[in-house]
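K.L.:
Dropping a structure here in C-alpha coordinates format, bear with me for questions.
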Amino acid sequence: MQTIIRVEKLAKTFNQHQALHAVDLNIHHGEMVALLGPSGSGKSTLLRHLSGLITGDKSVGSHIELLGRTVQREGRLARDIRKSRAHTGYIFQQFNLVNRLSVLENVLIGALGSTPFWRTCFSWFTGEQKQRALQALTRVGMVHFAHQRVSTLSGGQQQRVAIARALMQQAKVILADEPIASLDPESARIVMDTLRDINQNDGITVVVTLHQVDYALRYCERIVALRQGHVFYDGSSQQFDNERFDHLYRSINRVEENAKAA
(Lines of atoms letter the chains of each structure in order from A and count residues from 1; the text may use other names and numbers.)
(Lines give C-alpha, C1' and ligand atoms only; values in the text may rest on other atoms or scores of the structure.)
Protein backbone atom coordinates (compact mmCIF):
# COMPACT_ATOMS: atom_id res chain seq x y z
CA MET A 1 0.00 0.00 0.00
CA GLN A 2 1.35 3.41 -1.02
CA THR A 3 2.51 5.64 1.83
CA ILE A 4 1.10 9.15 1.37
CA ILE A 5 2.35 10.69 4.62
CA ARG A 6 5.53 9.69 6.42
CA VAL A 7 6.60 11.20 9.75
CA GLU A 8 9.86 10.26 11.44
CA LYS A 9 11.16 11.39 14.84
CA LEU A 10 9.09 14.58 14.90
CA ALA A 11 9.50 16.66 18.06
CA LYS A 12 8.11 20.10 18.86
CA THR A 13 8.74 22.38 21.82
CA PHE A 14 6.75 25.51 22.71
CA ASN A 15 8.22 27.74 25.43
CA GLN A 16 10.09 24.86 27.08
CA HIS A 17 6.99 22.63 26.91
CA GLN A 18 7.46 19.64 24.65
CA ALA A 19 4.27 19.20 22.65
CA LEU A 20 5.48 16.25 20.53
CA HIS A 21 8.00 13.57 21.45
CA ALA A 22 9.77 11.80 18.55
CA VAL A 23 6.54 10.94 16.73
CA ASP A 24 6.64 8.31 13.97
CA LEU A 25 3.63 7.87 11.71
CA ASN A 26 2.79 6.43 8.28
CA ILE A 27 -0.53 7.09 6.54
CA HIS A 28 -1.44 5.23 3.38
CA HIS A 29 -3.31 6.15 0.23
CA GLY A 30 -7.09 6.13 0.64
CA GLU A 31 -7.15 5.98 4.42
CA MET A 32 -9.46 8.07 6.59
CA VAL A 33 -7.62 8.54 9.86
CA ALA A 34 -8.79 10.23 13.06
CA LEU A 35 -6.27 11.94 15.33
CA LEU A 36 -7.68 11.73 18.84
CA GLY A 37 -6.56 12.99 22.21
CA PRO A 38 -7.38 15.39 25.05
CA SER A 39 -6.74 19.10 24.72
CA GLY A 40 -3.00 19.68 24.66
CA SER A 41 -2.20 16.14 23.53
CA GLY A 42 -0.51 17.39 20.34
CA LYS A 43 -2.98 16.25 17.68
CA SER A 44 -3.54 19.67 16.08
CA THR A 45 0.17 20.43 16.39
CA LEU A 46 0.95 17.23 14.51
CA LEU A 47 -1.57 18.06 11.78
CA ARG A 48 -0.09 21.53 11.22
CA HIS A 49 3.35 20.00 10.75
CA LEU A 50 2.10 17.73 7.96
CA SER A 51 1.56 20.63 5.56
CA GLY A 52 4.42 22.73 6.89
CA LEU A 53 2.29 25.35 8.62
CA ILE A 54 4.77 25.06 11.49
CA THR A 55 8.20 23.45 11.72
CA GLY A 56 9.44 20.93 14.24
CA ASP A 57 12.47 21.11 16.48
CA LYS A 58 15.86 20.79 14.84
CA SER A 59 16.06 17.14 15.86
CA VAL A 60 18.56 14.88 14.14
CA GLY A 61 16.73 12.55 11.78
CA SER A 62 13.33 14.26 11.96
CA HIS A 63 11.57 14.19 8.61
CA ILE A 64 8.10 14.68 7.16
CA GLU A 65 7.20 13.53 3.67
CA LEU A 66 3.90 14.17 1.91
CA LEU A 67 2.95 12.74 -1.48
CA GLY A 68 6.53 11.67 -2.06
CA ARG A 69 7.97 15.13 -1.38
CA THR A 70 9.85 16.34 1.65
CA VAL A 71 7.83 18.88 3.65
CA GLN A 72 10.44 19.52 6.33
CA ARG A 73 13.63 17.97 7.59
CA GLU A 74 15.27 18.62 10.96
CA GLY A 75 13.23 21.76 11.55
CA ARG A 76 13.62 23.31 8.09
CA LEU A 77 10.94 23.59 5.43
CA ALA A 78 11.72 22.15 2.01
CA ARG A 79 12.42 24.73 -0.68
CA ASP A 80 9.68 23.32 -2.89
CA ILE A 81 7.08 23.22 -0.09
CA ARG A 82 4.53 24.89 -2.38
CA LYS A 83 4.48 21.81 -4.60
CA SER A 84 3.40 19.68 -1.65
CA ARG A 85 0.81 22.21 -0.50
CA ALA A 86 -0.63 22.50 -4.01
CA HIS A 87 -2.26 19.08 -3.61
CA THR A 88 -3.08 19.34 0.10
CA GLY A 89 -6.41 20.74 1.22
CA TYR A 90 -6.38 22.15 4.76
CA ILE A 91 -9.71 22.65 6.52
CA PHE A 92 -9.66 24.81 9.64
CA GLN A 93 -11.99 24.79 12.63
CA GLN A 94 -12.86 28.45 11.99
CA PHE A 95 -13.51 27.90 8.26
CA ASN A 96 -10.89 30.42 6.98
CA LEU A 97 -13.19 31.85 4.30
CA VAL A 98 -13.36 35.42 2.97
CA ASN A 99 -16.63 36.80 4.34
CA ARG A 100 -17.03 39.59 1.78
CA LEU A 101 -16.83 37.15 -1.14
CA SER A 102 -19.54 34.88 -2.47
CA VAL A 103 -19.59 31.14 -1.95
CA LEU A 104 -18.51 30.58 -5.56
CA GLU A 105 -15.64 33.07 -5.28
CA ASN A 106 -14.38 31.37 -2.13
CA VAL A 107 -14.37 28.01 -3.87
CA LEU A 108 -12.50 29.48 -6.84
CA ILE A 109 -9.71 30.47 -4.46
CA GLY A 110 -8.84 26.77 -4.53
CA ALA A 111 -7.73 27.24 -8.15
CA LEU A 112 -5.22 30.02 -7.42
CA GLY A 113 -2.27 27.64 -7.36
CA SER A 114 -2.97 26.51 -10.93
CA THR A 115 -3.91 29.93 -12.33
CA PRO A 116 -1.45 32.37 -13.98
CA PHE A 117 -0.52 35.18 -11.60
CA TRP A 118 -1.82 37.96 -13.86
CA ARG A 119 -5.26 36.35 -13.88
CA THR A 120 -5.35 36.02 -10.09
CA CYS A 121 -4.66 39.77 -9.74
CA PHE A 122 -8.00 40.49 -11.42
CA SER A 123 -9.85 37.37 -10.22
CA TRP A 124 -10.18 36.28 -13.83
CA PHE A 125 -11.12 32.63 -13.77
CA THR A 126 -11.94 30.60 -16.85
CA GLY A 127 -15.34 29.20 -17.67
CA GLU A 128 -13.96 25.71 -17.09
CA GLN A 129 -12.77 26.70 -13.61
CA LYS A 130 -16.15 28.17 -12.73
CA GLN A 131 -17.85 25.00 -13.93
CA ARG A 132 -15.56 22.88 -11.75
CA ALA A 133 -16.31 25.13 -8.78
CA LEU A 134 -20.05 24.65 -9.31
CA GLN A 135 -19.51 20.89 -9.54
CA ALA A 136 -17.60 20.97 -6.25
CA LEU A 137 -20.45 22.90 -4.63
CA THR A 138 -22.95 20.40 -6.01
CA ARG A 139 -20.88 17.63 -4.48
CA VAL A 140 -21.17 19.13 -1.00
CA GLY A 141 -24.82 20.17 -1.39
CA MET A 142 -24.14 23.93 -1.54
CA VAL A 143 -24.62 24.84 -5.21
CA HIS A 144 -27.86 26.74 -4.50
CA PHE A 145 -25.87 29.15 -2.32
CA ALA A 146 -23.22 29.83 -4.99
CA HIS A 147 -23.88 33.58 -5.29
CA GLN A 148 -24.59 34.21 -1.62
CA ARG A 149 -22.03 35.82 0.68
CA VAL A 150 -20.40 33.27 2.97
CA SER A 151 -20.97 35.60 5.94
CA THR A 152 -24.69 34.75 5.71
CA LEU A 153 -24.14 30.99 6.04
CA SER A 154 -24.28 28.79 9.12
CA GLY A 155 -21.12 27.21 10.49
CA GLY A 156 -21.88 23.83 8.97
CA GLN A 157 -22.56 25.39 5.57
CA GLN A 158 -19.31 27.34 5.70
CA GLN A 159 -17.40 24.17 6.50
CA ARG A 160 -18.89 22.48 3.44
CA VAL A 161 -17.77 25.44 1.33
CA ALA A 162 -14.25 24.92 2.71
CA ILE A 163 -14.44 21.26 1.64
CA ALA A 164 -15.58 22.32 -1.84
CA ARG A 165 -12.57 24.64 -2.03
CA ALA A 166 -10.30 21.66 -1.29
CA LEU A 167 -11.99 19.74 -4.12
CA MET A 168 -11.45 22.72 -6.41
CA GLN A 169 -7.80 22.57 -5.46
CA GLN A 170 -7.82 18.95 -6.72
CA ALA A 171 -6.34 17.91 -3.40
CA LYS A 172 -4.99 14.39 -3.02
CA VAL A 173 -4.91 14.75 0.76
CA ILE A 174 -7.34 16.60 3.02
CA LEU A 175 -6.14 17.64 6.49
CA ALA A 176 -9.09 18.72 8.64
CA ASP A 177 -8.39 20.34 12.02
CA GLU A 178 -11.40 20.00 14.35
CA PRO A 179 -13.85 20.57 11.47
CA ILE A 180 -16.95 19.86 13.61
CA ALA A 181 -15.85 21.29 16.96
CA SER A 182 -18.20 24.29 16.83
CA LEU A 183 -21.09 22.64 14.96
CA ASP A 184 -24.44 21.31 16.13
CA PRO A 185 -24.90 17.51 15.85
CA GLU A 186 -26.80 17.59 12.55
CA SER A 187 -24.29 19.92 10.88
CA ALA A 188 -21.44 17.81 12.25
CA ARG A 189 -23.00 14.68 10.76
CA ILE A 190 -23.36 16.31 7.34
CA VAL A 191 -19.74 17.50 7.34
CA MET A 192 -18.42 14.08 8.37
CA ASP A 193 -20.67 12.35 5.81
CA THR A 194 -19.20 14.65 3.15
CA LEU A 195 -15.61 13.88 4.14
CA ARG A 196 -16.31 10.14 4.17
CA ASP A 197 -18.00 10.30 0.76
CA ILE A 198 -14.97 12.09 -0.71
CA ASN A 199 -12.64 9.56 0.88
CA GLN A 200 -14.54 6.49 -0.28
CA ASN A 201 -15.60 7.61 -3.75
CA ASP A 202 -12.64 9.77 -4.79
CA GLY A 203 -9.89 7.90 -2.98
CA ILE A 204 -8.71 11.11 -1.31
CA THR A 205 -6.76 10.48 1.88
CA VAL A 206 -8.36 12.25 4.86
CA VAL A 207 -6.71 12.98 8.21
CA VAL A 208 -9.03 14.63 10.72
CA THR A 209 -8.48 15.76 14.31
CA LEU A 210 -11.48 15.15 16.55
CA HIS A 211 -12.51 15.53 20.17
CA GLN A 212 -15.63 13.44 19.64
CA VAL A 213 -14.64 9.78 19.99
CA ASP A 214 -18.04 8.57 18.74
CA TYR A 215 -17.51 10.32 15.39
CA ALA A 216 -14.03 8.85 15.07
CA LEU A 217 -15.38 5.35 15.68
CA ARG A 218 -18.24 5.84 13.23
CA TYR A 219 -16.38 7.45 10.33
CA CYS A 220 -12.72 6.43 10.51
CA GLU A 221 -11.33 2.93 10.15
CA ARG A 222 -8.08 3.93 11.83
CA ILE A 223 -7.40 5.93 14.98
CA VAL A 224 -4.13 7.52 16.02
CA ALA A 225 -4.46 8.69 19.63
CA LEU A 226 -1.97 11.07 21.20
CA ARG A 227 -1.33 11.49 24.91
CA GLN A 228 1.00 14.20 26.18
CA GLY A 229 2.77 14.36 22.83
CA HIS A 230 3.31 10.61 22.46
CA VAL A 231 1.49 8.20 20.16
CA PHE A 232 -0.58 6.28 22.68
CA TYR A 233 -2.55 4.15 20.20
CA ASP A 234 -2.34 3.52 16.46
CA GLY A 235 -4.68 0.94 15.03
CA SER A 236 -8.17 -0.08 14.02
CA SER A 237 -11.07 1.93 15.41
CA GLN A 238 -12.74 -1.38 16.22
CA GLN A 239 -9.93 -2.18 18.63
CA PHE A 240 -10.17 1.18 20.42
CA ASP A 241 -12.15 -0.15 23.37
CA ASN A 242 -13.39 1.37 26.64
CA GLU A 243 -10.22 0.44 28.48
CA ARG A 244 -8.07 2.40 26.02
CA PHE A 245 -10.53 5.28 26.10
CA ASP A 246 -10.38 5.44 29.90
CA HIS A 247 -6.61 5.33 29.93
CA LEU A 248 -6.36 8.04 27.28
CA TYR A 249 -8.80 10.53 28.77
CA ARG A 250 -9.53 9.82 32.41
CA SER A 251 -5.93 9.53 33.54
CA ILE A 252 -5.32 12.98 32.03
CA ASN A 253 -8.35 14.35 33.87
CA ARG A 254 -7.04 12.97 37.16
CA VAL A 255 -3.68 14.66 36.60
CA GLU A 256 -5.44 17.98 35.96
CA GLU A 257 -7.62 17.58 39.05
CA ASN A 258 -4.60 16.81 41.22
CA ALA A 259 -2.78 19.84 39.83
CA LYS A 260 -5.73 22.10 40.70
CA ALA A 261 -5.96 20.63 44.19
CA ALA A 262 -2.27 21.28 44.78
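Cβ atoms are placed via backbone N, Cα and C, with glycine included.
Here's the feature list from Swiss-Prot:
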{"type": "BINDING", "residues": "Gly37, Pro38, Ser39, Gly40, Ser41, Gly42, Lys43, Ser44", "note": "ATP binding site"}
{"type": "DOMAIN", "residues": "5-253", "note": "domain 'ABC transporter'"}
{"type": "VARIANT", "residues": "Val60 to Ala", "note": "In strain: B"}
{"type": "VARIANT", "residues": "His87 to Asn", "note": "In strain: B"}
{"type": "VARIANT", "residues": "Gly127 to Arg", "note": "In strain: B"}
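Please go over these features one by one and say how buried each is and what sits next to it.
P.N.:
All protein chains considered, the CB of Ser39 (ATP binding site) has 9 other CB atoms within 10 Å.
Val60 (variant position) falls within neither a helix nor a strand when secondary structure is assigned with DSSP, and so counts as coil.
For His87 (variant position), the count of additional Cβ atoms within 10 Å of its Cβ stands at 16 [all protein chains shown].
The number of other Cβ atoms within 10 Å of the Cβ belonging to Gly127 (variant position), over all protein chains shown, comes to 7.
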K.L.:
Quick one, of the binding-site residues Gly37, Pro38, which Cβ has the fewest other Cβ within 10 Å?
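P.N.:
Per-residue Cβ counts within 10 Å for the binding-site residues Gly37, Pro38 bottom out at Pro38.
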K.L.:
Whole-number answer please: how many Å between the C-alpha atoms of His87 (variant position) and Gly37 (ATP binding site)?
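P.N.:
Each residue's Cα considered, His87 (variant position) and Gly37 (ATP binding site) end up 27 Å apart.
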